[in-house]
Amino acid sequence: MRFAWAVLLLGPLQLCPLLRCAPQTPREPPAAPGAWRQTIQWENNGQVFSLLSLGAQYQPQRRRDPSATARRPDGDAASQPRTPILLLRDNRTASTRARTPSPSGVAAGRPRPAARHWFQAGFSPSGARDGASRRAANRTASPQPPQLSNLRPPSHIDRMVGDDPYNPYKYSDDNPYYNYYDTYERPRPGSRNRPGYGTGYFQYGLPDLVPDPYYIQASTYVQKMSMYNLRCAAEENCLASSAYRADVRDYDHRVLLRFPQRVKNQGTSDFLPSRPRYSWEWHSCHQHYHSMDEFSHYDLLDANTQRRVAEGHKASFCLEDTSCDYGYHRRFACTAHTQGLSPGCYDTYAADIDCQWIDITDVQPGNYILKVSVNPSYLVPESDYTNNVVRCDIRYTGHHAYASGCTISPY
């Protein structure tokens, strides 16, 4: 019994030296994190940004030697075309193997090449290792990534962004008719110039403005508005003299005969404003420049006596190419830089804009004549002045107005 207890107590003590002397398997040190690798670089406002990653690096496929042979799984070597191989190099594996001692006597400070994980359909792993080793010997440095450039087209110093009708970056919310054609249909630089385009301000011939009588006849109507909503129009003297009395209040109403207008330049030259650019007037209410003292004049005449029954007013809107016929391109905008009307283009004024009316608050119901004159004072030379006036028959009932018989008249 005593012997059994002695064996149980002394047995573990005798095994301790044996366990200490036994060779222990060395543990591999923990893998150090791989080096950061630059993958993406871009430039913004003069600052260079880089995106670094620890992920695997994609190796593009290399061109193989056509005389190389691939070994089949059965051991026979035969010449056959090889398919591309996708290579991935892992930074963590490279750093771990570099610190592992070499069993074949290789110098410890000499790192092994990075491990590559590959996939190729139709080949065995042994043949893949041979191909990977050959590619490692002939592998060249990967090309540098191309420098990023600004994707926005270069702007011209002598051109304003708001004045280029072909600029797709132009802010055009204030005018829905601006840039309504495809902005990328820019004429080619080496092609023949279209009529009225690319000839600058020095052209042969003269402009010829012609108002559209049918456009006026189709959309003439009567509207009542309060003086509160006519404050901008009152600043530009678009109302009758009775609207400027001292006893007029904001909730008083005015009766307006509204009508649209569309003027075409059917001449061979640009219609440019009569005033120089430095003398254009800025109107803060309507947020545009007036480049002419009087572009149009509106009058309401008695049908029998041809006398003026409603006080007309001057309409000195800004000039621009609202739309053009097929084959012509817009070149002028309603800005402080360029204003005008190109040949083959139209300057359109809708009936619902300010000052596109005649104040008929003091006019009695009856038959009248609406007279719309374009370039009435002949401030800009034209090739023909006999087609600058439109006359329409107006029947006013006190609440409604009916337009008919609109034609072009020489007077």
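Here the Cβ of each residue, glycine as well, is placed from N, Cα and C on the backbone.
Swiss-Prot lists HIS286, HIS288, HIS290 with the feature Cu cation binding site, giving sequence analysis as the kind of evidence. Within its own chain, HIS286 (Cu cation binding site) has CYS232, GLU236, ASP354 as residues 6 or more apart in sequence whose C-beta sits under 8 angstroms from its own.
Mutagenesis annotation in Swiss-Prot: MET292 to Arg, described as Homozygous mice display tortuous vessels aneurysm, loss of oxidase activity and die perinatally of aortic aneurysm and dissection. Heterozygous mice display thicker arterial wall with discontinuous elastic lamellae; the structure shown retains the original residue. Taken residue by residue with DSSP, MET292 (mutagenesis position) is part of neither helix nor strand, so it is coil.
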Task: Neighbourhood of HIS288 (Cu cation binding site) by C-beta distance under 8 A, where only residues 6 or more apart in the same chain count - done: TRP282, CYS318, CYS334
Open item on the list: Can you give me the residues near the recorded Cu cation site, meaning same chain, not HIS286, HIS288, HIS290 themselves, Cβ no more than 8 Å from the center of the site's Cβ atoms?
Closed with: GLU281, TRP282, HIS283, GLN287, TYR289, PHE317, CYS318, CYS334
